[in-house]
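J.: When I checked Swiss-Prot for this same protein, it listed these features:
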MUTAGEN   N87 to Q  Strongly reduced ability to stimulate Wnt-responsive reporters; when associated with Q-298
MUTAGEN   S209 to A  Complete loss of palmitoleoylation
MUTAGEN   S209 to T  No effect on palmitoleoylation and secretion; the threonine can functionally replace the serine
MUTAGEN   S209 to A  Abrogates WLS binding
MUTAGEN   N298 to Q  Strongly reduced ability to stimulate Wnt-responsive reporters; when associated with Q-87
MUTAGEN   C334 to A  No signaling activity despite the presence of significant amounts of secreted monomeric Wnt3a, exhibits dominant negative properties; when associated with A-335
MUTAGEN   C335 to A  No signaling activity despite the presence of significant amounts of secreted monomeric Wnt3a, exhibits dominant negative properties; when associated with A-334
Amino acid sequence: MAPLGYFLLLCSLKQALGSYPIWWSLAVGPQYSSLGSQPILCASIPGLVPKQLRFCRNYVEIMPSVAEGIKIGIQECQHQFRGRRWNCTTVHDSLAIFGPVLDKATRESAFVHAIASAGVAFAVTRSCAEGTAAICGCSSRHQGSPGKGWKWGGCSEDIEFGGMVSREFADARENRPDARSAMNRHNNEAGRQAIASHMHLKCKCHGLSGSCEVKTCWWSQPDFRAIGDFLKDKYDSASEMVVEKHRESRGWVETLRPRYTYFKVPTERDLVYYEASPNFCEPNPETGSFGTRDRTCNVSSHGIDGCDLLCCGRGHNARAERRREKCRCVFHWCCYVSCQECTRVYDVHTCK
């Protein structure tokens with residue numbers, strides 16, 4: 001069997017045996033484009049537990065936004081990790097879209113759960129504010145009285161509704177009394193808290209001749225890039241935990257506690273994990289690592305995106321790459337821009 005075929009087969013087997021959130025595949029599958037118009041497709045979304053299936057049928061008109069949220073979460077993950085050994089690669093020929101990487105309770109798994117949960121809350125909240133779903137809209141729960149010279153107006157985005165959708169849908173399968181479910185619930189909530197803590201006021205001036213006699217203000221979500229940056233910082237400072245078992249009336253329950261007591265206890269906005277990450281230097285179908293061979297590296301950087309670290313000490317190749325680009329652009333009155341086309345040579349460095 002070819003290496004890629006073996007890799008995909010192993011991915012499929014591992015997701016079937018584990019608790020992989022394979023419903024994330026709805027963001028890249030054929031269901032994504034038609035989910036809102038055909039409610040019966042809820043039953044065809046892979047990996048849904050009964051509670052998620054009921055939620056899908058009850059809120060089918062916002063399910064395209066759920067799919068969109070997963071999609072923007074994946075895209076943001078790939079942006080944030082573009083210069084890392086693990087660059088949030090997805091496997092589009094498998095329902096387990098990240099391969100076996102998320103089978104372990106690592107920092108990477110913590111980040112992916114957080115950014116996906118945040119993406120769902122973000123996309124649903126935005127969709128409601130845009131009026132694309134009849135069951136939701138703008139928020140009427142303003143925080144505080146208007147200040148001097150301004151009043152509440154516009155459409156405050158309803159992050160409480162978006163957060164509820166994310167919580168009810170994403171957390172539905174995380175109800176087992178084991179450590180991994182506890183970790184996933186915590187990191188899902190950290191993603192939602194990232195959105196809620198970054199809500200900010202936007203205001204618009206009203207008055208004669210452009211004056212600002214009065215302002216109307218509303219609550220708005222940040223750009224999702226700010227959420228990605230915030231959660232990436234949380235990834236870098238994630239709290240390592242240990243698993244503890246204790247007996248309750250329902251049986252044995254696993255909980256998490258910080259491994260190191262001299263560090264601060266993680267808050268609901270922090271990411272947590274309890275298993276070490278692989279180094280991702282070499283291809284390994286067991287861990288889901290694709291390795292870093294042929295990855296572009298930054299020869300002038302001493303960081304993780306630099307050739308020394310990204311290439312794991314194997315060295316790198318260099319080549320000259322010619323690119324045709326627009327150049328010497330001139331604005332003409334009125335109103336167009338004319339450009340010439342130039343060939344430029346760039347040095348490209350890739351890992352051996």
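Cβ atoms here come from the backbone N, Cα and C positions, even for glycine.
If you look for the noted substitutions, you won't find them, since the model keeps the original residues.
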J.: Can you tell me which of the mutagenesis positions N87, C334, C335 is spatially closest to N298 (mutagenesis position)? Compare CA atoms only.
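T.: When the Cα distances are compared, N87 comes out closest.
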J.: Please report the Cα separation of C334 (mutagenesis position) and N87 (mutagenesis position) in Å, rounded to an integer.
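T.: Here the two Cα atoms lie 45 Å apart.
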J.: Which number gives the other C-beta atoms within 10 angstroms of the C-beta of N298 (mutagenesis position), all protein chains shown included?
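T.: Excluding its own Cβ, N298 (mutagenesis position) sees 15 Cβ atoms within 10 Å.
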J.: At the Cα level, what's the spacing in Å between C335 (mutagenesis position) and N87 (mutagenesis position), rounded?
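T.: The Cα atom of C335 (mutagenesis position) is 42 Å away from the Cα atom of N87 (mutagenesis position).
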